[in-house]
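Annotated in Swiss-Prot:
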{"type": "BINDING", "residues": "SER113, SER115, TRP135", "note": "DNA binding site"}
{"type": "BINDING", "residues": "HIS335, HIS337, ASP348", "note": "Zn(2+) binding site"}
{"type": "DOMAIN", "residues": "61-156", "note": "domain 'RAMA'"}
{"type": "DOMAIN", "residues": "258-393", "note": "domain 'MPN'"}
{"type": "MUTAGEN", "residues": "SER113 to Ala", "note": "Lost DNA binding"}
{"type": "MUTAGEN", "residues": "SER115 to Ala", "note": "Lost DNA binding"}
{"type": "MUTAGEN", "residues": "TRP135 to Ala", "note": "Lost DNA binding"}
Amino acid sequence: MAAPESLSPGATAEEAPEEDEDDAEAEDPERGTGSGGRSGSLGGSGGGTAGPGMALGGALTRRAVTLRVLLKDELLEPGEGVLSIYYLGRKFTGDLQLDGRIVWQETGQVFNSPSAWATHCKKLVNPAKKSGCGWASVKYKGQKLDKYKAAWLRRHQLHMPVATADESPTSEGEEEELLLEEEEEDVLAGVSSEDKGHRPPGKGSLEPEATPPGKRMDKVPVPIRYCMLGSRDSARNPHTLVEVTSFAAINKFQPFNVAVSSNVLFLLDFHCHLTRSEVVGYLGGRWDINNQMLTVLRAFPCRSRLGDTDTAATVEEEIYQVLFLRGLSLVGWYHSHPHSPAVPSLQDIDAQMEYQLRLQGSSNGFQPCLALLCSPYYSGNPGPESKICPFWVMPPPEQRPSDYGIPMDVEMAYVQDSFLTNDVLQEMVMLAEFYKGAPDLVKFQEAWSPEHTYLDKLKMSLASRTPKDQGMCHVLEQVCSVLKQGS
C-alpha cells in the first residue's frame, strides 16, 4: 500500500475539517485585524478589534476559541511534550508554542490547529481517515483540549448553560468514532469497561487527580489485536503487546506438532518466579521432519543479566556444549513478562522472527523454532499458576511485506516426566545461588495474597508441573529453603 501523501500543516481546509480552525485563527481576537480584516465576525464594525462587550455578547463562537486564546487567558501553558494523540495503538507527542502553534516532535512539522495535527497524524496510521474532532482527539497534559475550551466558554459566556458548553464540537458521524478512540485509549491504559463504569464522578478540575502519597499506580499494558497494527512504524512503542492469533481463525493448520516435557515447564516456571526482572533461556529438543513433530526436552536458563553481554556469551557457549553432548538441537527460547500478560510484544515478535530465520539457515527444509512466554505475577492470571504462552510468528502477507509478523498461538501436547532429573535440580540450585541477594530478587517470605506468601505461590504454580514420582520433593524443599533465606 502506498504511503499516504504528505500534508502541508494548516494549508488546506481538509486539515481543519469540522471547525475550520485555521479560519478561527484569523478570527482570533488576541491577534487583532487590520482594516481589511475579518472584524465583522466579532460583531464589530470598521477595522478595530471588537470590544469586550461585543465579544462576550454571544457573537464570539466556539470556532474563535483557539489555542492562542487559551494561552493568553492562562488556561494553558506552552511547553515541550505537553500535547499528545493516541490513535490505533500509536502515540504522537507535540510541543505547544507561545503563539499557539503545535510542533510535532517526531518530524518538527508545525501545525496551526489541533484539528490540522490530529488529521495529519491519523492519516499516517489510517489513510482512509477523512476528518476528526481535533479538540477531542488532542490531549493537553492528559486532559482533552475540548474540556479547556468548555472551561473558557463557561468563564466568558456566563449565560451559556453548562451542558451546552461541555458539548464537544463533533460533526455528525464523529461521535461513534470518538467513542471507539476513547475505548482504545482505555485499553492502552489498562482500563476495562467495567473499571470505567465505576470511576468516581469528576470534580470539575482540569488538573489530573494526584496520586496518594506512597501509593504506586502501575498501569498494566493491555494487548491489542494484530489487525490494529497496520504497517511497520518505527515510532510505535516496541513494548506494545499483541494478542496471539489461532490458526483456525485464519483458516490454516498449525504447520508442526509440539510435545513438551513437564520438566521443561517446571524449570522454566521456577526461573521466571525468582526475579521481578525479565529472564531468558533456551529450549533443547529434537525435530522429527518425517512426522513434523517438535519435542522439547530440556530448558537451559541463562544465568546472566540481559545487559551483561560478556557473561551472556559465556553462558550461551556452555549451553551449546551441553546440547551437543546430549545429542539435542536448539529448538527455541523462552523469556518472562513478570507482571504483564503472557503475550508477545512487538519486540518479541521481531526477535522470534529473527530466530526462526536463523534456525532455518540456508537449508530448504522447514525447521520450526518455538517461543515460550511465561507470566508468573500478572494480576490477571486466574490463580497462582503461571500463564505460559507458546507462540510462533507467521510472516506477513506477500502483498504487505512491511507489516509486522503475525504471532500465532501454538497448541502443545504436555508430557509428564517420571521424575525430576539431576540436571533440573542442579539448575535450580545454581539459579537460587545466582539471584541470591540481588536487588530484584522476589522476597519469598512476604505476602503474595492475604492467605499466601510468594513462596507458597511458587510451590502452587510448580505443583501442576511436577513429575509422577514425588520422591525428590525433599530436594525441592531444600531449594525453596535456600530461596527463603536468600530473599
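Glycine too: its Cβ is placed from the backbone N, Cα and C atoms.
At each noted position, the model has the original residue.
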Could you state the whole-number distance in Å separating the C-alpha atoms of ASP348 (Zn(2+) binding site) and SER113 (mutagenesis position)? 37
For SER113 (mutagenesis position), identify the closest of the recorded positions TRP135, HIS335, HIS337, judging by Cα separation. TRP135
Provide the three-state secondary structure of HIS335 (Zn(2+) binding site) computed with DSSP. strand
Taking only the Cα atoms, work out how far HIS337 (Zn(2+) binding site) lies from SER115 (mutagenesis position), in Å, as a whole number. 38
Where among the binding-site residues HIS335, HIS337 do you find the Cβ with the fewest other Cβ atoms within 10 Å? HIS335
I'd like the per-state residue tally for the domain 'RAMA' (61-156) from DSSP, helix first, then strand, then coil. 37 helix, 26 strand, 33 coil
Specify the count of other C-beta atoms within 10 Å of the C-beta of TRP135 (mutagenesis position). 26
On the DSSP side of things, how many residues of the domain 'MPN' (258-393) fall into helix, strand and coil, could you say? 44 helix, 45 strand, 47 coil
Other residues with Cβ within 8 Å of the Cβ centroid of HIS335, HIS337, ASP348 at the Zn(2+) site? GLU278, SER336, PRO344, SER345, LEU373
Taking all residues of the domain 'MPN' (258-393) together, what is their mean pLDDT? 93
Record lists SER113, SER115, TRP135 as binding DNA; longest Cα-Cα distance in Å? 9
